[in-house]
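Enquirer: Before anything else, here's the structure in question.
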Amino acid sequence: MSCKKQRSRKHSVNEKCNMKIEHYFSPVSKEQQNNCSTSLMRMESRGDPRATTNTQAQRFHSPKKNPEDQTMPQNRTIYVTLKVNHRRNQDMKLKLTHSENSSLYMALNTLQAVRKEIETHQGQEMLVRGTEGIKEYINLGMPLSCFPEGGQVVITFSQSKSKQKEDNHIFGRQDKASTECVKFYIHAIGIGKCKRRIVKCGKLHKKGRKLCVYAFKGETIKDALCKDGRFLSFLENDDWKLIENNDTILESTQPVDELEGRYFQVEVEKRMVPSAAASQNPESEKRNTCVLREQIVAQYPSLKRESEKIIENFKKKMKVKNGETLFELHRTTFGKVTKNSSSIKVVKLLVRLSDSVGYLFWDSATTGYATCFVFKGLFILTCRHVIDSIVGDGIEPSKWATIIGQCVRVTFGYEELKDKETNYFFVEPWFEIHNEELDYAVLKLKENGQQVPMELYNGITPVPLSGLIHIIGHPYGEKKQIDACAVIPQGQRAKKCQERVQSKKAESPEYVHMYTQRSFQKIVHNPDVITYDTEFFFGASGSPVFDSKGSLVAMHAAGFAYTYQNETRSIIEFGSTMESILLDIKQRHKPWYEEVFVNQQDVEMMSDEDL
């Protein structure tokens, strides 16, 4: 379609409509409300990098009309419920009949009640979630032809925290090769080390939330997600894939034709920055080096600021201009802080101990994963907050054990992707030993004829005051890994937190403003936890923590994490000590403790002498 024709299809703006949403959707005029077959408005080029929105749809369905096909489009009926806080429209179910060729947003705007709510919630984002016939959070650009007859949706409004550009537009769908619509679902939280967040809307970035993505047959998976408009822009350039049921991989280049009704997670692969191609002309390469460096630094303001600080620091401290002083300064500034090497004996011991570390996963109201380990006999230990994620919100505690027994599985052999969910154990419908304050929970494996790995408990070993520790777990739901990290002594916790908060504020103030010194008071003086630096974040909760000799000393629980440039970073991480967990079990669950630990001597955990 020519630009001239595109402009001829634009309609006047209804100034009474929500101005924020108008940036993405053209309001429906009274003439359009009475004409179900009205063509769609405002078509923009797909290649326009400005054409992005926060959570609203970016694609309208506007099929091309052939001269021989002049029949009137059929209507489609859906039911709309307004979930708003005032009585006027609260929980009203509205019947909506409109042309199936129109988008959901255009159809909704024919309802006076919806238009009033848009006007009432100016500056907020409208979210539409399917409840019957179609599920999850729906793209407002989806054509009604994709909806089943009689489908039901619920409308809510979310306060927008992002600042949208004034020139944002919506996309037309003139380039589709097929009129057959395919709907599939994407979990709002991605998996993988590099980028956990994949959606723009903060309200959608929660566990259990899923987005209904629509596409047309012949399009690729990457086309569908990038054109959807609700996902972050890195999906256009980075390498990623879809994971189905934790055992099937679909690359983003695959067609969407067979994806109808299926659920996926987005796994983002670590993006490697390609090295610059070698210059054909060495002299030209030399001439361009300085210019290239300046261009790179200009793209990263924080890098430029930090480099200027380092240079200024060198100028202040370098009083003696000799090579020895310069070497000492470099060694002090950039040298390693903590030795993280281990003897071969300890490494071999850790490999043996890793056999008892399990990948715990579930599929209930939500899906998720965590880490656990064999504690004693058939009993495994994990974090209490993991149980909260498994059972979901609003469930009676009396039903927790049943839910756990139905949906939780554990495998100890997940060291390669093919072994992710093989040879697993179910757990008993039993949930009695736990503590929310210390964040631990004991579950019991259900015997199935497989050999249970050796128990890791072999007495109480005090946590090290400093030095090196090892964490074994499944961060981000990935294959089993070991992380060697440094203990932050209790006396240095407050100072370390303060230093890191200040440094993060200087680097990226908008990302760490939610943390203050008060945020860390709960762990700064808490003797029941051990603090350390680690790159184990989501999915590693419940990982055993070993000292430098291979003795079990704690269980990794949580940390103060934040997201910067789509990457997860941390101020400080911590875990509950085994000494505190055992003492709490002995005091609060004495009968169980005596039954399970009777006649067990408090001997040291396996050490390198056992090899």
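Backbone N, Cα and C atoms are what each Cβ position is placed from, and that goes for glycine too.
Okay, these came from Swiss-Prot:
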ACT_SITE  His385  active site, charge relay system
ACT_SITE  Asp439  active site, charge relay system
ACT_SITE  Ser541  active site, charge relay system
MUTAGEN   Phe231 to Ala  Strongly decreased single-stranded DNA-binding
MUTAGEN   Ser541 to Ala  Abolished protease activity
Enquirer: Name the residues of the same chain, 6+ apart in sequence, whose Cβ is under 8 Å from the Cβ of Ser541 (mutagenesis position)?
Expert: Ala370, Thr371, Thr382, Cys383, His385, Val386, His556, Ala557, Ala558
Enquirer: I'm trying to understand the geometry here, so how far is the Cα atom of Phe231 (mutagenesis position) from the Cα atom of Asp439 (active site, charge relay system), in Å to the nearest whole number?
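Expert: Per the Cα atoms, Phe231 (mutagenesis position) and Asp439 (active site, charge relay system) stand 33 Å apart.
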Enquirer: Restricting to the same chain and to sequence separations of six or more, state which residues have a Cβ under 8 Å from that of Asp439 (active site, charge relay system).
Expert: Cys383, Arg384, His385, Ala557, Ala558, Ser576
Enquirer: According to DSSP, folded down to helix, strand and coil, what is Phe231 (mutagenesis position)?
Expert: strand
Enquirer: Give me the count of other Cβ atoms within 10 A of the Cβ belonging to His385 (active site, charge relay system).
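Expert: Around the Cβ of His385 (active site, charge relay system), 17 other Cβ atoms lie within 10 Å.
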Enquirer: CB neighbours of Phe231 (mutagenesis position) within 10 A?
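Expert: Taking every protein chain into account, the count is 24.
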